[in-house]
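J.: Below are the structure tokens for one structure; questions will follow.
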Amino acid sequence: MGFGSDLKNSQEAVLKLQDWELRLLETVKKFMALRIKSDKEYAYTLQNLCNQVDKESTVQVNYVSNVSKSWLLMIQQTEQLSRIMKTHAEDLNSGPLHRLTMMIKDKQQVKKSYVGIHQQIEAEMIKVTKTELEKLKSSYRQLIKEMNSAKEKYKEALAKGKETEKAKERYDKATMKLHMLHNQYVLALKGAQLHQSQYYDTTLPLLLDSVQKMQEEMIKALKGIFDDYSQITSLVTEEIVNVHKEIQMSVEQIDPSTEYNNFIDVHRTTAAKEQEIEFDTSLLEENENLQANEIMWNNLTADSLQVMLKTLAEELTQTQQMLLHKEAAVLELEKRIEESFETCEKKSDIVLLLGQKQALEELKQSVQQLRCTEAKCAAQKALLEQKVQENDGKEPPPVVNYEEDARSVTSMERKERLSKFESIRHSIAGIIKSPKSVLGSSTQVCDVISVGERPLAEHDWYHGAIPRIEAQELLKQQGDFLVRESHGKPGEYVLSVYSDGQRRHFIIQFVDNLYRFEGTGFSNIPQLIDHHFNTKQVITKKSGVVLLNPIPKDKKWVLNHEDVSLGELLGKGNFGEVYKGTLKDKTPVAIKTCKEDLPQELKIKFLQEAKILKQYDHPNIVKLIGVCTQRQPVYIIMELVPGGDFLTFLRKRKDELKLKQLVRFSLDVAAGMLYLESKNCIHRDLAARNCLVGENNTLKISDFGMSRQEDGGVYSSSGLKQIPIKWTAPEALNYGRYSSESDVWSFGILLWETFSLGVCPYPGMTNQQAREQVERGYRMSAPQNCPEEVFTIMMKCWDYKPENRPKFNDLHKELTVIKKMIT
């Protein structure tokens, strides 16, 4: 089996094979070039990450930490990995890619040689087997005619007896020519037969076998290139494996049980001597009737002691019940953690248990505090019981002998004594009414304040599912607070408070069907918030946060989900579906929804558009009607713009749109962008697809999902993100620097889209090709039928230096003049 024996008549197939392989090699070459670029960028990114890490922060001056050592080694090994990846990229460029480029040239030469030789031998074969034989046959037929003609003339001459010799000579000559040509034809025919046999049996098979041999040699070479590529790009080479081994070894050296031994040794302090708490005997210097550490039982205190004893007994019982409940909760949580630990598939899954473990430790602290309270109550109760039992059945002795005192004082003094007695009696009465205040009980009195049955969403301080950042911006003074639904965990509620210069966020716990922070539980969130607001009870003892000023939501923009009816699906956006809908008053609207399973940062970006649009009111900016953030999913309600997106509009109506209308569209966008520029708003995604066509063909700028409002008019973005490359200015692509000037560049691209009637910019180029061409100075040519004045504006917008681009005010003026010029 081979080319020579099986592909004698498959010239077209061989050529197609060579063409296909050349295209394949070009694809491989392009792939390798992109891989080299990708690896270089990856190496640069790794190095950049390491440079951004403050290595000094990982070094403790007086504390040896294995975690710190491990982290520092991770950074060092990541730098090493960066160097390895860079070296690999360079080796890939100088090795496989260079050889592949040479191989492509050689393969092109092989094809060229094959085509040339095949054409040559095929032409020779046709010449020998067809062309020359046809010439001989044609001459053969002619000479037969000439011979027959000479023969007839010779016969006529014989019959007439005239010029016989001359006619005979002509006849002999014609016969000789024919016989000689006959011999030539016989020889040529023999040669043609042999040539054809040689062509099909030897010459052509030899050529095809030669091609096959070179094809196979190139496959062998390509295999070698692939092998080099595989080895160079392998992520399991010894040097890369060693990097990860070093990291793994450093991680394994982390021992949680000994991590803080050195820290303890360095910062160890001697135990402070406990302060002795004793009765201050100086209090008794002016009174002889009271005794240190003795409960006074007399006619003034007997009743109150009974009440205090009863209260302490109740408190002790309540504390013991709570203690049993907490201890059971500790055991239950320990069991749950143990079960969860057994199901962990990865070591890092332990992170998922940290919250439960922290809750367990807090429970244990609560148990210890309750035990302390139990011991304190038991000791106080025992002291009271001892005194009461000692005097059981006895009549309480009087404190003061009034008859004796009456003989030694005046009537005025008696009144003063009686007044003092009354004050003492009233004080004791106060003690009897609130014995816990005397005993310093740690148990809190559950004082539930009725707040009605209004749903949570109807309370002004409830802001729904607004982002954490937006909530923080609303909190400005001590005690400012609001409640919101967690963005990251729908269904979980958070109290956000400004306290002591910080914005604090407390998750509202829901346990045993009660809402609480760490104290009293309530059946709903409004009761919980109202209790802490009215009583000024701290949210947690550790934080000491007190609620002072409820921050009301902006009712102008807030709508309830029930106020909106969803209609037909209009399309899908970056964050979720977009629906047509109506408000209660039948106003048609567009409803943007946010998927509930989106990452937290994308949900924040979703609401960023509404936050920006709240501030704007302009006929060429799409209007915000409101937001529904009271529950998930979150909605943004916009005005319904009936004409749809501008890009689709251009493509559908391209045959009927006049030049003046296109200039009007451009003027509308310029007016809208001029307004945004005055508000220091950077759109960052200006394009035909992000504009909407309203009534009377008024164009409105939409889709502010990437927009930013910056006081300085410049926004810096870092990180790898999906950006509209063909619409984005070079400085934004290269350095993440966005400004009104970068919006002007995008406006120039939008102008090109408008006057090309919806053609994609940089036609025939990929994003990367367009980016590279722009860097080299390339700019798109004018669309067909585009006015020269408009194309001049485009070129101004595409100036490489941002400071040289026109302002939107200038663009608006120039387009106004152009509009007047066009009839």
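Glycine is no exception: its Cβ is also placed from the backbone N, Cα and C atoms.
Pulled these from Swiss-Prot:
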- 1-259: domain 'F-BAR' (DOMAIN)
- 564-817: domain 'Protein kinase' (DOMAIN)
- Leu570, Gly571, Lys572, Gly573, Asn574, Phe575, Gly576, Glu577, Val578, Lys592: ATP binding site (BINDING)
- Gly571 to Arg: Abolishes kinase activity (MUTAGEN)
- Lys592 to Arg: Abolishes kinase activity (MUTAGEN)
- Phe606 to Ala: Abolishes interaction with PPP1CA (MUTAGEN)
- Tyr616 to Phe: Abolishes autophosphorylation (MUTAGEN)
- Asp685: active site, proton acceptor (ACT_SITE)
- Tyr715 to Phe: Abolishes autophosphorylation (MUTAGEN)
- Asp743 to Arg: Abolishes kinase activity (MUTAGEN)
J.: Enter the number of other CB atoms within 10 angstroms of the CB of Asp685 (active site, proton acceptor).
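T.: The answer is 20 other Cβ atoms.
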J.: Do you see any of the recorded positions Lys572, Gly576, Asp685 whose C-alpha is within 10 Å of Lys592 (mutagenesis position), and which ones?
T.: Lys572, Gly576
J.: Taking Cα atoms as reference points, rank the recorded positions Phe606, Tyr616, Asp685, Asp743 by distance from Leu570 (ATP binding site) and give the first.
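T.: Result for Leu570 (ATP binding site): the nearest of the recorded positions is Phe606.
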J.: What is the set of residues, excluding Leu570, Gly571, Lys572, Gly573, Asn574, Phe575, Gly576, Glu577, Val578, Lys592, whose C-beta falls within 8 angstroms of the centroid of the C-beta atoms at the ATP site?
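T.: Along the chain, the qualifying residues are Thr593.
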J.: Nearest by CA distance to Gly571 (mutagenesis position): which of the recorded positions is it, out of Val578, Tyr616, Asp685, Asp743?
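T.: The smallest Cα gap between Gly571 (mutagenesis position) and any of the recorded positions is with Val578.
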J.: For the C-alpha pair, I'd like the distance in angstrom between Asn574 (ATP binding site) and Asp685 (active site, proton acceptor), rounded off.
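T.: That comes out at 13 Å between the alpha carbons.
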J.: For the residue listed as 'active site, proton acceptor', find which of the recorded positions Gly576, Tyr616, Asp743 come within 10 Å, Cα to Cα.
T.: Asp743
J.: What is the Cβ neighbour count of Gly576 (ATP binding site) at a 10 Å cut-off, with all protein chains included?
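T.: Excluding its own Cβ, the number within 10 Å is 21.
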J.: What is the Cβ neighbour count of Asp743 (mutagenesis position) at a 10 Å cut-off, with all protein chains included?
T.: 26
J.: Got a sec? Which of these mutagenesis positions, Phe606, Tyr616, has the most Cβ atoms within 10 Å?
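T.: By the 10 Å Cβ neighbour count, Phe606 comes out on top.
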J.: Just checking, which of Lys572, Lys592 (recorded positions) has the fewest C-beta atoms within 10 Å of its C-beta?
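T.: Counting other Cβ atoms within 10 Å of each of the recorded positions Lys572, Lys592, the minimum falls on Lys572.
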J.: Considering Cα atoms only, can you say which of Gly576, Val578, Phe606 is the nearest neighbour of Asp743 (mutagenesis position) among these recorded positions?
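T.: In terms of Cα distance, Asp743 (mutagenesis position) lies closest to Phe606.
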J.: Report the mean pLDDT of the predicted model across the domain 'Protein kinase' (564-817), rounded to a whole number.
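T.: Mean pLDDT, the domain 'Protein kinase' (564-817): 88.
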J.: Restricting to the record's ATP-binding residues (Leu570, Gly571, Lys572, Gly573, Asn574, Phe575, Gly576, Glu577, Val578, Lys592), give me the longest CA-CA distance in Å as a whole number.
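T.: Farthest-apart Cα atoms in Leu570, Gly571, Lys572, Gly573, Asn574, Phe575, Gly576, Glu577, Val578, Lys592 are separated by 14 Å.
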J.: Cβ-Cβ under 8 Å from Val578 (ATP binding site), same chain, 6 or more residues apart: which ones?
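T.: Val578 (ATP binding site) has long-range Cβ partners Leu569, Leu570, Gly571, Lys572, Ala590, Ile591, Lys592, Thr593.
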J.: Which Cβ among the recorded positions (Leu570, Gly571, Asn574) has the fewest C-beta neighbours inside 10 Å?
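T.: Checked Leu570, Gly571, Asn574; of these recorded positions, fewest Cβ neighbours within 10 Å: Gly571.
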